[in-house]
Amino acid sequence: MYTSFHRIDLPRTIVVGGGVLDKAGGYVSGVAQRGSYVLVVSGPTVSSKYFERLRASLEAEGLTVGLKIIRDATVETAEEVAREALESRIEVVAGLGGGKSIDVAKYASKRAGSVFVSIPTVASHDGITSPFSSLKGFDKPISRPAKAPEAIIIDVDVIAEAPRRYNIAGFGDLIGKYTAVLDWRLAHKLRLEYYGEYAASLALLSAKHVSQYAEEIALGTREGYRVLLEALVSSGVSMCIAGSTRPASGSEHLFAHALHIVARNKPLHGEAVGVGTIMMAYLHGKNWRRIRGLLKTVGAPTNAKELGVEDDEVVEALTIAARIRPERYTILGEKGLTREAAEALARKTGVI
């Protein structure tokens with residue numbers, strides 16, 4: 001008898017287009033019963049711009065709406081939202097905003113047993129779709145199992161209004177799939193770790209798709225952002241299929257997490273991932289110059305100075321990256337890089 005299995009939870013509804021925020025009520029009602037209570041989790045800036053539009057659309061569909069404003073993405077905040085959802089018997093928790101709001105809503109909905117709806121206002125990373133959440137307060141800065149969204153509602157017009165830097169960070173996060181899949185294959189060969197070809201191919205397709213449209217994305221056109229968003233959704237779905245973050249997160253993400261620990265000035269997640277991908281592509285013997293060229297095309301950082309971090313911080317991050325998730329085998333090996341090897345890698349690739 002074949003006993004190996006894993007569960008795949010996928011979104012029921014994915015909508016990407018112009019003006020869809022004002023139609024969100026119809027999409028949310030498709031995954032919730034009429035009269036359901038929808039708790040919108042959002043930050044102060046985003047909620048002041050978009051909450052009233054979202055509420056009007058939800059209430060037009062007979063849904064009751066509440067707002068929970070958060071200021072950080074910590075376990076404590078997420079647990080607070082979960083308690084409120086449980087005590088008030090809230091059926092739907094919607095994340096409106098960037099990574100913080102979506103990660104908190106995602107985690108809280110799992111804890112409360114509520115339906116989760118993802119409504120991103122920036123295209124900064126693929127967490128808009130994935131069933132994993134990144135929160136501060138755990139022992140290590142890694143993604144934890146949460147809940148896949150039942151519905152994803154992405155208004156391209158809203159995304160286009162976001163600071164360009166955040167959307168370009170999403171490009172960096174997607175470029176990281178090139179090395180993430182290489183690391184996954186390596187772990188399969190050397191550690192007999194489960195490897196799913198379909199999930200890996202889907203993640204790679206996301207990276208290849210935005211690579212082909214790099215110039216359009218650089219221009220910040222609606223079409224360019226639509227391609228970026230669809231690729232982020234696709235990458236998130238690859239994690240749903242794999243049942244882990246493996247197809248989307250490898251050594252380049254370990255570097256990014258490590259850099260966030262050691263750097264005084266914190267770059268955006270996708271920015272750090274992009275720079276990490278340059279170096280990890282070199283270690284894999286791949287065309288790291290092409291990776292750097294793609295990042296330059298869209299205006300993403302390619303070195304420490306552009307990231308706003310110190311050279312020594314990059315080197316230190318490289319030396320501790322393998323210890324962020326010791327159970328996750330990557331090109332960095334079990335013990336990671338020595339300081340000498342880390343500095344040589346960063347210099348060879350022009351990161352420092």
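Here the Cβ of each residue, glycine as well, is placed from N, Cα and C on the backbone.
Remember, predicted model here, so these are calculated numbers, not experimental data.
Taken from Swiss-Prot, the feature NAD(+) binding site covers Gly99, Lys100, Ser101, Ile102, Asp103, Thr121, Val122, Ala123, Ser124, Ser130, and the record attributes it to similarity to another entry. For Ser101 (NAD(+) binding site), the count of additional Cβ atoms within 10 Å of its Cβ stands at 26 [all protein chains shown].
Marked as substrate binding site by Swiss-Prot: Asp126, Asp173, His257. DSSP assigns His257 (substrate binding site) to a helix in the three-state reduction.
Note on His269 (mutagenesis position): other Cβ atoms within 10 Å of its Cβ, all shown chains, come to 24. The Zn(2+) binding site annotation in Swiss-Prot covers Asp173, His253, His269.
In the three-state DSSP scheme, Asp126 (mutagenesis position) falls into the helix class. Quoted from Swiss-Prot for the published mutagenesis Asp126 to Asn: 12-fold and 3-fold increase in activity when NADH and NADPH are used as cosubstrate, respectively. 2- to 9-fold decrease in affinity for substrates. No effect on zinc ion affinity.
Cβ contacts within 10 Å of Asp126 (mutagenesis position), excluding its own Cβ and spanning all protein chains shown: 28. Annotation of the published mutagenesis Asp126 to Ala in Swiss-Prot: 4-fold and 2-fold increase in activity when NADH and NADPH are used as cosubstrate, respectively. Decrease in affinity for NAD and DHAP, but increase in NADP affinity. No effect on zinc ion affinity; the original residue is retained in the structure shown.
For Asp173 (mutagenesis position), other Cβ atoms within 10 Å of its Cβ number 32. Among the mutagenesis results in Swiss-Prot, Asp173 to Asn has the note: Decrease in activity and in affinity for substrates and zinc ion. Loss of activity and zinc binding; when associated with A-253. The residue drawn here is the original one.
Residue density at His253 (mutagenesis position): 29 other Cβ atoms are found within 10 A of its Cβ, drawing on all protein chains shown. Quoting Swiss-Prot on the mutagenesis of His253 to Ala: Decrease in activity and in affinity for substrates. Loss of activity and zinc binding; when associated with N-173.
Among the mutagenesis results in Swiss-Prot, His269 to Ala has the note: Decrease in activity and in zinc ion affinity. The residue drawn here is the original one. Annotation note: His269 (mutagenesis position) sits in a helical segment as assigned by DSSP.
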Spatial neighbours of Gly99 (NAD(+) binding site), counting only the recorded positions Asp126, Asp173, His253, His257 and Cα distances within 10 Å:
Asp126
Candidate with the highest Cβ count within 10 Å, taken from the binding-site residues Gly99, Asp103, His257:
Asp103
Between the Cα atoms of Asp126 (mutagenesis position) and Asp103 (NAD(+) binding site), find the distance and write it as a whole number of Å.
11
Roughly how many Å separate the Cα of Asp103 (NAD(+) binding site) from that of His269 (mutagenesis position), to the nearest whole number?
14
Using a 10 Å radius on the Cβ of Ser124 (NAD(+) binding site), the other Cβ atoms enclosed count 27
Number of Cβ atoms other than its own within 10 Å, given for Val122 (NAD(+) binding site):
22
